[in-house]
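A.B. asks: Once you've had a glance at the structure underneath, I'll fire off some questions.
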Amino acid sequence: MAPAPPPAASFTPAEVQRRLAAGACWVRRGASLYDLTSFVRHHPGGEQLLLARAGQDISADLDGPPHRHSDNARRWLEQYYVGELRADPQDPTENGAVASAETQKTDPALEPQFKVVDWDKDLVDWQKPLLWQVGHLGEKYDEWVHQPVARPIRLFHSDLIEAFSKTVWYSVPIIWVPLVLYLSWSYYRTLTQDNIRLFASLTREYSMMMPESVFIGLFVLGMLFWTFVEYVIHRFLFHMKPPSNSHYLIMLHFVMHGQHHKAPFDGSRLVFPPVPASLVIAFFYVFLRLILPETVGGIIFAGGLLGYVLYDMTHYYLHFGSPHKGSYLYNMKAHHVKHHFEYQKSGFGISTKLWDYFFHTLIPEEAHPKMQ
C-alpha cells in the first residue's frame, strides 16, 4: 500500500497577515492558500492587479471579468499552493472569516483536475533530462506539452550541449546588433559608391539605377519580411503536431518549441541560443543572396536581422516585463499569454498581430463586460 500523502500545511489569518506585511503576495481560493510572490511580475494583467488582491479570495476573479481564466491557468495556480486557512483558537474574532472561507465551494466538475501538482506522478521524471523521455509519451505528448509548469527544464545529460541550448536575453543584441550595423554600413556604402542597377542581370536596356534613398525602403521591407517569417515559422513549424508514433519527431518538436510551451517562464530558454540561431540566420542570408541582387538581398537581410532582434527582445519582455496598462506591449502580452495558456492554435504573432489579422488567426475576444 502506498504511504498516505502528508497533511497539508495550515495557517491562521494572523500568520497570513504577517507574511503579507513582510511583502509576500498570498491569495486564497476558498480556504486554500497560494503564495504568488514569485509570479507577481509575470502576471499578464500587471503586477498591481495581483498585488491589489493580496490576502483576498480570488475565486470570483478566476471566472472574470475581465476574463475567465483557462483550465491551464487554474492548474498553474495549484503549483503555488502552500496550505489551508485554519481558525486560530487564540483569536476568535478571525474565526468567522475562516468558517466562511471553508464553506465556499468551487465548481465540483473542475475541482479534481486542480489538486496540488505532484511532480513524482507526472508522465516524466523531472529529476532527469527531458528530451529523451518526451519521445516516449506518444499520444499523450500533445496534451502534456500544452499544460505549462512553473519550473526550469533540463534537456540533455551533457553539460556542454545543455549550455548551448540556453542563453541569456542580452546575448541577442550583443551578438547580432553589431552585425546589423556592419551590414547596413557596408551595403549603404555600396549604394553610394557603385552604380547598382536593378534587373541588370536580365536586361541592360530596361535595368534601373538604385539611388541611395532606396536603402531605407529595402531595410524596412526586410523588417516586415521578418514579421512574416516569424508568423509562418511559429504557426506551421513550431505548432505542427508530431506523429504520436514518431519518437524522434516528438523530440524535435520539443527542442524547437514544445519546451517553451511546457516551461514558458524559464528565462534561459526564451530567446534563440546563438549557436542554432547562427545556422538559421546563415540560411536566410544565403537564400536572399541567391534570389536577389547582392546589395538588395544584403539590405533586406540586415533589416530582417534587426526585425529578429526586436522580436526576441519583445518575446522576452512579454514574459518577464510589466508594460503599462493599455499600451501596445500590454495588449501583446495579454495576447501572447492567452496563446500559451488557452489558444495554442491561434495568436501566432508575437511582435505584431498583423499576420494574425491577415490569415484570420486572431484570438477571439471574450464576452465578459469590462471592469469598472
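Any Cβ shown, glycine's included, is placed from N, Cα and C.
None of the listed substitutions appears in this model.
Annotation comment: Swiss-Prot describes 8-86 as domain 'Cytochrome b5 heme-binding'. Swiss-Prot lists THR103 to Ile among its natural variants, and the accompanying note reads: In strain: C57BL/6J. Annotated domain 'Fatty acid hydroxylase' per Swiss-Prot: 219-361, in sequence order, evidence recorded as sequence analysis. The Zn(2+) 1 binding site feature in Swiss-Prot is assigned to HIS234, HIS239, HIS257, HIS261, HIS339. Feature annotation from Swiss-Prot assigns Zn(2+) 2 binding site to HIS260, HIS315, HIS319, HIS336, HIS340; the stated evidence is similarity to another entry. For the natural variant PHE348 to Leu, the note given in Swiss-Prot is In strain: C57BL/6J. Here Swiss-Prot notes a natural variant, LEU354 to Pro, with the remark: In strain: C57BL/6J.
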A.B. asks: Cβ-Cβ under 8 Å from HIS340 (Zn(2+) 2 binding site), same chain, 6 or more residues apart: which ones?
C.D. replies: ASN72, PRO148, HIS261, PRO264
A.B. asks: Distance between HIS339 (Zn(2+) 1 binding site) and HIS315 (Zn(2+) 2 binding site) at the Cα atoms, whole Å?
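C.D. replies: Answer for this pair: 13 Å between alpha carbons.
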A.B. asks: Relative to the Cα of PHE348 (variant position), which of the binding-site residues HIS234, HIS239, HIS257, HIS260, HIS315, HIS336 have a Cα no more than 10 Å away?
C.D. replies: HIS234, HIS239, HIS336
A.B. asks: In whole Å, note down how far the CA of HIS336 (Zn(2+) 2 binding site) lies from the CA of LEU354 (variant position).
C.D. replies: 14
A.B. asks: Determine, to the nearest whole angstrom, how far the Cα atom of HIS239 (Zn(2+) 1 binding site) is from the Cα atom of HIS336 (Zn(2+) 2 binding site).
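C.D. replies: Answer for this pair: 14 Å between alpha carbons.
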A.B. asks: Within the domain 'Fatty acid hydroxylase' (219-361) only, compute the mean pLDDT.
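C.D. replies: Summing pLDDT over the domain 'Fatty acid hydroxylase' (219-361) and dividing by its length gives 94.
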A.B. asks: I need the neighbours of the Zn(2+) 1 site defined by HIS234, HIS239, HIS257, HIS261, HIS339. Which other residues of that chain put their C-beta within 8 angstroms of the C-beta centroid, in sequence order?
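C.D. replies: Checked against the 8 Å cutoff, the neighbours are PHE238, HIS260, GLN344, PHE348.
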A.B. asks: For each of HIS234, HIS239, HIS261, HIS339, count the other CB atoms within 10 A of its CB; which of these binding-site residues has the top count?
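C.D. replies: The most densely surrounded of these binding-site residues is HIS339.
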A.B. asks: Which residues does HIS336 (Zn(2+) 2 binding site) neighbour through Cβ under 8 Å, counting only same-chain ones at least six apart?
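C.D. replies: Listed in sequence order, they are HIS315, LEU318, HIS319, GLY347, ILE350.
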A.B. asks: Over the span of the domain 'Cytochrome b5 heme-binding' (8-86), count residues by DSSP class, listing helix, strand and coil in order.
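C.D. replies: Residue counts in helix, strand and coil order: 33 helix, 16 strand, 30 coil.
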A.B. asks: Per DSSP, to which secondary structure element type does PHE348 (variant position) belong, with helix, strand and coil as the options?
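C.D. replies: Coil, per DSSP.
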